[in-house]
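The following features are taken from Swiss-Prot:
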type    : residues      : note
VARIANT : VAL39 to Ala  : In allele ALS9-2
VARIANT : THR49 to Asn  : In allele ALS9-2
VARIANT : ALA63 to Pro  : In allele ALS9-2
VARIANT : MET161 to Thr : In allele ALS9-1
VARIANT : TRP312 to Thr : In allele ALS9-1
VARIANT : ILE423 to Val : In allele ALS9-1
Amino acid sequence: MLPQFLLLLLYLTVSTAKTITGVFNSFDSLTWTRSVEYVYKGPETPTWTAVLGWSLNSTTADAGDTFTLIMPCVFKFITSQTSVDLTADGVSYATCDFNAGEEFTTFSSLSCTVNSVSVSYDKASGTVKLPITFNVGGTGSSVDLTDSKCFTAGKNTVTFMDGDTKISTTVDFDASPVSPSGYITSSRIIPSLNKASSLFVSPQCENGYTSGIMGFVTSQGATIDCSNINIGISKGLNDWNFPVSSESFTYTKTCSSSGIIVEYENVPAGYRPFVDAYISSENVEQYTLTYANEYTCKNGNTVVDPFTLTWWGYKNSEADSNGDIIVVTTKTVTASTTAVTTLPFNPTVDKTETIEVLQPIPTTTITTSYIGISTSYETFTATIGGTATVIVDTPYHITTTVTTFWTGSVTTTTTYSNPTGSIDTVIVQIPSPDPTTTITEFWSESFASTTTVTNPPDGTNSVIIKEPYNPTVTTTEFWSESFASTTTITNPPDGTNSVIVKEPYNPTVTTTEFWSESFASTTTVTNPPDGTNSVIIKEPYNPTVTTTEFWSESFASTTTITNPPDGTNSVIVKEPYNPTVTTTEFWSESFASTTTVTNPPDGTNSVIIKEPYNPTVTTTEFWSESFASTTTITNPPDGTNSVIVKEPYNPTVTTTEFWSESFASTTTITNPPDGTNSVIVKEPYNPTVTTTEFWSESFASTTTITNPPDGTNSVIVKEPYNPTVTTTEFWSESFASTTTITNPPDGTNSVIVKEPYNPTVTTTEFWSESFASTTTVTNPPDGTNSVIVKEPYNPTVTTTEFWSESFASTTTITNPPDGTNSVIVKEPYNPTVTTTEFWSESFASTTTITNPPDGTNSVIVKEPYNPTVTTTEFWSESFASTTTITNPPDGTNSVIIKEPYNPTVTTTEFWSESFASTTTITNPPDGTNSVIIKEPYNPTVTTTEFWSESFASTTTVTNPPDGTNSVIIKEPYNPTVTTTEFWSESFASTTTVTNPPDGTNSVIIKEPYNPTVTTTEFWSESFASTTTVTNPPDGTNSVIVKEPYNPTVTTTEFWSESFASTTTVTNPPDGTNSVIIKEPYNPTVTTTEFWSESFASTTPSVSSFESKTFYSSEAQSSLEIDSSNTFMTSISVSTASSYDESSTIVSSAFPTLHISSYSLSTSFVPPVTLPRYVNTTISSSPSFESSSMYSSVTSAVTSIDNDREVPTSTTTYLHSKLYSESISTVIQTKSSDWSLSLGNSNKPESASTVSEESLHYLSTPGPSSSEYSISFTSEKEGHVSSYVPRVSYTSSVKVSISSTMSSENGMSATHTFGISTNTIPSSTETSIKSATVTTPVSESTNTGMSIFMSTTTESKTTDITTETSVSGEVNLGSATVKVSSSEFISKGTVTRIMPTELTNSESTFTASPSFVLTSTESSVIETPATIEMSSRSSSYSVPLSKLRSEGETTRVIPTSSTATGSTVIGSPSSVSTSNESIITGSSSFVSTTAETISTRSIVTESIVAGSPSLVLTTTVLDTTETTITETSIVGESSSRSLTFKASSLSKGEITGTVTPEMSVSTSKATTGTTSEVSIKESLTTKVPTFTSTTIKPETSETQHSESRTTQIPYSETKGSQLSTANSQVSQTGSSKSSIFESAISKDESTFVSATVKSITTPAVTQYQTSLPNPAVSVSEESGKKSSIIESQTENSATQHSIYFDSIETSTLSNTLANTLVSGAMKNSETTSELTTSDKAIGFSTTTETSIPGATNSALSPSVDSGKSSMLGWSGGIVSTVSTSTRLEDSTATSSSITAANQDSLNPSTVSKYPHGSETIDNGSNGSSHSSSALASTISASHSIKFSAHQTTLSQSLISSSTKTVIASTYDGSGSVIKLHSWFYGLVTIFFLFI
């Protein structure tokens, strides 16, 4: 037993051990002590001593727990010990084993185990010293090469790891004093291998080695291990002259046990050849190596320098020192770190010691990236032998660039990383240009225009910015005047103008509303004068306190008192008085509490009074009954509760004790029922006579005879001669206990005395009296009581007798000394205690045990066990209590369990009844009680509000019963169109017309006429001009007077600042302007020249220049100007520019034009005039919105949405006396024709004009063209200008139009969405925006079977976001769809369930808006779901369900796969799935069709609709067969097939013997050679008969028993014959199985029904080819026929049978002519599936099949010659199926099915998709494809007829370059994906129709 217990203890200890971390918590020091003759402090030289601090906490560390210290780059431990203990105060708290890394791992480690200690501790800590040496290389092994890079000479950080705890210290390492240019030798002992590792590195050749010889030869006694040789070349050495890499090179080696020689050649410069090997040197004190050192450098130097070195050998005194073999093996384990262990080894038996390197499962880390801010990790574990994978998804940011000007002289770029988003900001600051005066004007265009007027050097440039009118915000204020006042504040462009209207005070009505935001909002609606202003204050909802009062009326009244914000609202509900139930509870507080719970009308109010617990007086009475009775009288609070317990009389046990008083005391203790009462009699102490004897035993004996009170007690002590030490302890009992521990002779006996309160020391003395005396000295508390016992010397023999008296008598007979005294004790008879026990027997047993006097006799009654009744109650404590009441035999035991009250969750539901219902579900303890309240539906009020978000939100607020539900719809604010009118009043009026959501609000502003401000400007003309600009209301009209420029006088001054300043003083017209230039002294050199102009000019020496636009202006107003001002319009162009002194490149990136038709005009007018510095370029383009799809090149796809024309022009002016003009214009109109006109003219100074024009047209290619582009390039060369040498503009527009194809069958989709692109400039700035798509989808599917007709689903998709990433895998076919509403068809037809959210990757569904269930009547139930559901999905599922109804077969057809891995949180149900399809890398589609017909399976579905309520839906399905079909797999796909499991089916596989036969024959003739190969394969099975039976409950009265038996083996024969003349393959086979089903009532006495099914499946396949010359016709025909015969017998003696027959035939014929192969295929398929309902009696079917234009011969099929061609064939199949069914009510039902199929096929790829649609991907030869669809009609006579409707799908493709890539996207892998043209066909349709 003890070994088993120890084994169990060991098992429990091992099984509960855990891994802890953080024990090693400090790296106190790392010091070096020189060993042997090492002369420098290198990391590899012994000995380094590491002092580490450790700490163990008893609360977290248990015996057997383990922890590990990882010591990177540590080679070994310099000690003969194998372990070290972690000790503190002499106690070993843990033992750590040394695991040296040596040549096996790149680190060493300590594997520690917590020891079991006998001392109690909270925390133990200390330090441990470890003598170590580091690994910095030494061989070419992978471990040494890795560790060779651990350290460098100088200061290093050494870090060890204990779990996540890292401890570090710094240390200085000396470099090797040996020169690295000479030869390098090294030898290092590996203790675990008992070998030395020797290294040789050839001396350095700086230019490389031509050839060389290296190696070494051992002396006698030392051997070389040729299996461990490393040869390589290292690119350099580390600071200790060890290789850091090992690369392959050309060499030959010769190795034996006595030497290794390597001959090498052609070593590149910078590399050093090396060789290392293991050397065994046991039992010798030293060994000598002779080194071969011969080499020729590439510079021609040849060195031959062999040498010899003596190494001291390694003497190992371990058990394996006698030459045992050590083998190193590698083993993969499931641990997380690498460890080294030595397997058990007995040197007397074993000859091989094995060192195992335990390596963890290798892990491959794959790093991916995405645009984001956080890094995620996903680990895919692997078993041993596999490789685990860790996918690290790292974020990267994209940038947006903001360019600003600053006062510095250089361009700076600063990147600001966004810590919370994925878009960083790059701020580019460029030097500010010359001083510029900016004039901002408003104009009527919708885009901005900037015109820069550049004055001569040292002047002030002007920038005229024309901005669209700012929106105006009108603010109305009230003042104390009686009239109105209007003030207009005009802000800069892109701002908002303000109009402040001061009106006399209107009365104001303030309305306060509450909303769901956490902040307050105030909106003021100001009406015109004499109106009433409104202030709408939106505040966060106040908390509401509802007070319910009762009044005398018979109806209810509710009064709501809404307080101001930040207050508390009150709802006063006055209700008719409800009846009140008062419940009084007790609680643990010392005060009373009263809680009133007022329920809704017609309810019952509750008053819960919590009172301090009343004291309870329990009175127990005994009565004559044999059972117990308890009566509890609970008094009101502040009273005393009474518990009257009536029990059968308990037996009484009387115990007599002694105490220190001089009188007697009797105490009666009455125990609970079924217990034993106690009577404690306390008597004065009797005198005690103690007789001590010595005997020959080695232990002591004490016998105590206690007499009744007034008697004399006797103690007979038999002791060995040992002394006794008495130890006194305290315990909780009220009496003393003495335990004597007798030790062997020569020991010390111990007496352990347990005393109440004070300890007692008992001293026994001998005296001369003849009687015993006991004296007790009682000391105060915390003292020690003394008992002095004086005993006579003689021993006493006591004899006890029983007598009839009721008291005890003691007679002592004292004999002379050396005699024996006698004590005769007479005792009254002992009381008897009867104990009743239960045992497993069925009868009763009584046993009587008689004890000595003053004892208690026992009667043990054993009874059969009583039954037990368990009662569970709730109480107010927070813990559970269990009380067991055991009654006498033949009674019933009670177990009373008191549990804390369960929490209660109240769920309110609405139902269709007009009254309320409350159901309370009380769960067992530790559960949650539920109260389900069902209320009539509340009326709903819908309120629509506007909010600041860009999307719509619907919030439903469901109020308690008898309330009103609210639906709050939050819509984005409507766009507002503001119309301003003038009127004759002196005040402003604003009228706001607010329309419903998705509309446009109107603001009509009526304003008084504006004042006028006159502004005078200068311009380059010689005459004056006046322009009147009329601004919107509340603005100021402007009159702009343009005057010729005043002459300017320029004054240049020097000042002490480091920057230049230019001040322009502009005088009124006809005056003289002044320019004052203040320049710093350096570094400006000013050269003054005279010229013919009337003004001064300063030209700075500019080394760099950069500007976003170029400008020009007239130098003088007197110069000759072209009278036409057509080209003077100021237009801006956005450019990104860079300059240097030699060239200038300007790259213009035009945004995408979002217009319908436009004209693009570019004009270049280069007039040249003196001075040469007046050069200007004016460019403009309109502004427009654009968004982007990623493009790999700077191109744009133009989208069109309206008919307005926007000109774009670029004009360059060069003023000179000789004029020349060049104009080029490109215009595109809605006719899609491009026109390009080029013209130029020379205009001499004499004003004569010679013009030459040419016109070029560029026509748009046909609509099927894949791509064309038009580029416009203009170029201007600077005129003798050193800082503007050359500027080049290039812009391009690419328009992509591709063909499309449409189908009228299957699926029709119309996508309306905006596609826009973004131009990516050289700074890789990327802007990604999303578009909104509205997709109405209508699908129609016909299966051709009467059980399924049509499904139509119309979904309104309100939000589709198409995402295109910059990098990574791109799938343009995916989208994230959120369906906000769905419309389902009416009852009686199949309901299609559209998923509420679809994603292509992992997605989370929270609070799904709806969940649809289909009942047996095919109705739709919508249940709101408030659970959180997480699903990993690769595809979406659209279940098509039609459940069982009378007279029809039930079938469930999912048309697509269902995702796996779904998890539902919040309900006990789980989601099981059956199929998964994964599509990667392409827009292909994988369709999996699973048709399931199961046998009487019960499917239960759980839906959580708002915790904790639970909705259960049970669907009963009937199925007889399972068929799985997978079709249409296009592109790269991964699919997991469905595995169908049914509990009622037996599992088994066909097994048997396969016998192959093959014969080959060849015959030669003059006509040629004929070869024949005959292959035959036979499969014969021997399947034993096996039967499976499944019994499950059917109804409340019957149960279903299903028995399936398979007993007929399956046989199959395959044969093939191949020859050069013909080939033939045949295959036959058949199988048969039977299924027996029966239903039996639960009492197994009534036979209900039985069904026998027999299934026979014969299959025949024949294939024959013939090869006549020159053409070969090949035909193939395969067929499969399945028959199912089902019969059913019921008690009513009715017979029910079903016959199922299906035929499938396919024929293939080919024609081969020369090397041209054309294919044609003929497909014939007829399927009939006919079943009936449970009530059907008879059934019959007739199938007719005809193939027009073809014969039905299997071996020689023919095709209608009029329809066959080289490109394919066409044929037709007409099938007619007629059925009739007779029901019990003699109602006849007949149906017929007619199907017609016609196919035309090219030798190209055919891809089939769901719903019968097909896609044919042809080359460039063009084709047509037609398919048929079935429509169904139902007549009133219960007949179903299917007729064929022809639908033609045609495609015409004309392209001159079919291989042109239409669009490119970047998938992150560097490849370009070519997308099929159908997608861009949709894009083209979009362009053509918007």
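Cβ from N, Cα, C; glycine included.
In this structure the noted substitutions are not present, so the sites keep their original residues.
Cβ environment of ILE423 (variant position): HIS397, ILE398, THR399, THR400 lie under 8 Å away, each six or more residues apart in the same chain. Look at the variant positions VAL39, ALA63, MET161 and count other Cβ atoms within 10 Å of each Cβ; VAL39 has the fewest. Just so you know, the Cβ of TRP312 (variant position) picks up 14 other Cβ atoms within 10 Å once every protein chain is counted. For the pair formed by VAL39 (variant position) and ALA63 (variant position), distance between Cα atoms is given as 45 Å, rounded to the nearest Å. Within 10 Å of the C-beta atom of THR49 (variant position) sit 14 other C-beta atoms, taking all shown protein chains into account. The variant positions shown are ALA63, MET161, TRP312; of these, the one with its CA atom nearest the CA of THR49 (variant position) is MET161. Geometry remark: MET161 (variant position) versus ALA63 (variant position), CA distance 22 Å.
A separation of roughly 44 Å, to the nearest angstrom, links the Cα atoms of ALA63 (variant position) and TRP312 (variant position). Secondary structure at VAL39 (variant position), taken from DSSP and collapsed to helix, strand or coil, is coil.
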